[in-house]
Amino acid sequence: MGPTDQDWIGCAVSIACDEVLGVFQGLIKQISAEEITIVRAFRNGVPLRKQNAEVVLKCTDIRSIDLIEPAKQDLDGHTAPPPVVNKPTPVKLPHFSNILGKQQQLQLQQQQQQLQLQQQQKQQFQEQEREQDLPSTPRSRANDNGRVAAGGASSSSGPRGNFNSALSDKMHQLKLIETNGSNGTLRTPQTSRASSAQQQPQISTTPNSVAAFFGNMIPPKVEVKLGSYVSNTRESYCSSSGDSGEATGLSLGSSKPIDIVSNGDGFYKQTAASSYGNTNGNVRRNGNANNNGNGTGNGSYTNGNGNGNGKNKRNRVRRESSMRQQQVQLTFGSEADDPLIHEDFDFEGNLALFDKQAIWDDIESTTQKPDVVRHIVNNHHHKPEQKYRHDENILASKPLQLRQIESMFGGSQDFVTDDGLIIPTIPAYVRNKIEISADKAGLSLQRQIDILARGASDLAITLLGGARRLTPANNHQWPKIAIICDGGKNMRTINIGAATGRQLASHGLTVLLYVEQAKLLEQNSSSPEISLFKATDNVIVHSVDALPTPDLVILSTNTANLSDAIRKWLSVNRASVLAIDPPPCGINEVAIKYSILPILPLNGISTATTSSSSSAAATPTPIASTSAAASATKSAASTNNCGKLYLCNLGIPDKFYRDCGIKYKSPYGHKYVIPIHSKD
């Protein structure tokens, strides 16, 4: 009885196809009259990416099939020297993105050389067999005749009854695997292929599929099926618990060539090419091997039962290897025929998007102009985008009532705040009437003076630099302030000046109070404000010569004409002048820079020149240098005005405004002192 299809399963074959497919080598898994299925395949000497992949070749594409002979024994039972077997040379896996081109040409040349060498070796081997007159076997007869049919039937001659028995005897004679009881490893005594493969393992990063490995090299005629040897028992050619190290090595993509040795079932198994070892790359498999393949031992990295530490380590190594492969695939996984590589960059289209003429016009329009003009031009062309404030309502609301204060008296002049609210002026007698009405209701004149002095002191501290200058680290050069109370015929202006000096002294500033009318102080020695000012240990002087060089001068007077000595001293002095409730017409020959007013401004009040912007008047500028103050004094010496105006909130209720004929709503918001500007 001749050999059946099942007798060829497990045999190592070399299948030569047409020029397009090339030469395949592997183990026969399934064979029929129409097709043959091999596993652990090599194509043109290059191993497949996955060792558990199945390659199905149709008989119409196969030109010849050659059996790859294992090691054999002579008639005396001694192992003969192994013949030269045309096994695939270990080839380092190529970089798959560059697998086409010159590399393919080199592979084709290598394939042709291998085919020629294979034919020469086969002829030599056949001549040796004829000389020794060995009994023929199915494999030798197949080689003598030179070919095996594509359908799996043999074309050899001879008795078919002895063919199967001879094949079985030959398979049993080739069982050369010995079990080493001391360490549980598998060895082949007379071949050096397994040991050399263990000494030089080649482990490379592999793609996700066979198609990704070969790319365009596998034609569509070859069906590549990725078998799952874990779920399908029929496809598990590397089974049994004792072979867990081999399965692990195969799953990691070992590129070791096929070792052709047989077992009792007719399968050819590859010895472990790679296993988990120490950091220097040596292969370590310790333990005792038994018949069922289970291994035990101390310090074993891969054993049959799956030691807890070894199993966790293997799982961790698999996860890390999988993550590295995914990262490499994401980084370098672009195909060689990626259309983006061959797409040309449109330089002309990209250049057309750049408006060079507009850039040149902008450069030429500003390069030849002075810095001031260039700054104005840039601000004109590049206007900042108007944005909403964090507290501004973006929804439409009722129109803002800018005129919240309405006066029924004639001669009124309108001022505006920074928020655009209109502040009208009122006659002097109306303001006096409001003060008297509040005094009668309990808000005494002394309390009103104290609130006005508080607003004046806050404004003075801001003008002196505020937190930038009044710090403990700058205590050695704190400013000095001179308060001038001149020309007053009553104690009101003196009390305002004394209260302002007291509150400034409470901040640690040095204050000198100048009062020309010494007799007036003697007559009103019981004035509470004078007594409180003396308690601050500051000095009241009556001579201009006793005045130091101050950083700020505060005028508290209601007359437009000062004494000659004070005017001369002010003209020589370079300090800025802050006036508290000055006359509406200003002070003759005195350049007032700032003025603070109670309640509402009076009719006919004169402000600073129109050249000064409203934005600059909105925030008081600290006194930076005496030279700047001197230049400002000279420019404004010929004008009689009150400078920049500030309005102080005295806390008078709205009822007293209405009683005096003024429709009033507070314009102060969150401040006690607000700047006002001329509406014109």
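Just so it is clear, glycine is given a Cβ too, placed from its N, Cα and C backbone atoms.
Here the original residues are kept at every noted site.
Per DSSP, the domain 'Sm' (1-71) is made up of 7 helix, 38 strand, 26 coil. Per Swiss-Prot, domain 'Sm' is recorded for 1-71.
One mutagenesis experiment catalogued in Swiss-Prot, Gln25 to Ala, is accompanied by this note: Strongly reduced interaction with DCP1A. No effect on P-body targeting.
Phe42 to Ala appears in Swiss-Prot as a mutagenesis experiment; the accompanying note says: Strongly reduced interaction with DCP1A, but no effect on P-body targeting; when associated with A-44.
Swiss-Prot documents Asn44 to Ala as a published mutagenesis change and attaches the note Strongly reduced interaction with DCP1A, but no effect on P-body targeting; when associated with A-42.
The feature domain 'DFDF' is assigned by Swiss-Prot to 333-369, with sequence analysis given as support.
Here Swiss-Prot notes a mutagenesis experiment, Phe345 to Ala, with the remark: Strongly reduced interaction with DDX6. In this view, Phe345 (mutagenesis position) is surrounded by 7 other Cβ atoms within 10 Å of its Cβ, with every protein chain counted.
According to Swiss-Prot, the mutagenesis experiment Phe347 to Ala carries the following note: Minor effect on interaction with DDX6. In three-state terms derived from DSSP, Phe347 (mutagenesis position) belongs to a helical segment. Close to Phe347 (mutagenesis position) in the fold, though at least 6 residues off in sequence, lies no residue with a CB less than 8 Å from its CB.
Feature annotation from Swiss-Prot assigns domain 'YjeF N-terminal' to 430-658; the stated evidence is sequence analysis.
Least crowded of the mutagenesis positions (Gln25, Asn44), judged by neighbouring Cβ atoms within 10 Å of its own Cβ: Asn44. There are 20 other CB atoms within 10 A of the CB of Phe42 (mutagenesis position), with all protein chains counted.
For the pair formed by Phe42 (mutagenesis position) and Phe345 (mutagenesis position), distance between Cα atoms is given as 41 Å, rounded to the nearest Å. Asn44 (mutagenesis position) sits 8 Å from Gln25 (mutagenesis position), taking the CA atoms of both as reference points.
A Cα-Cα distance of 45 Å separates Gln25 (mutagenesis position) from Phe345 (mutagenesis position).
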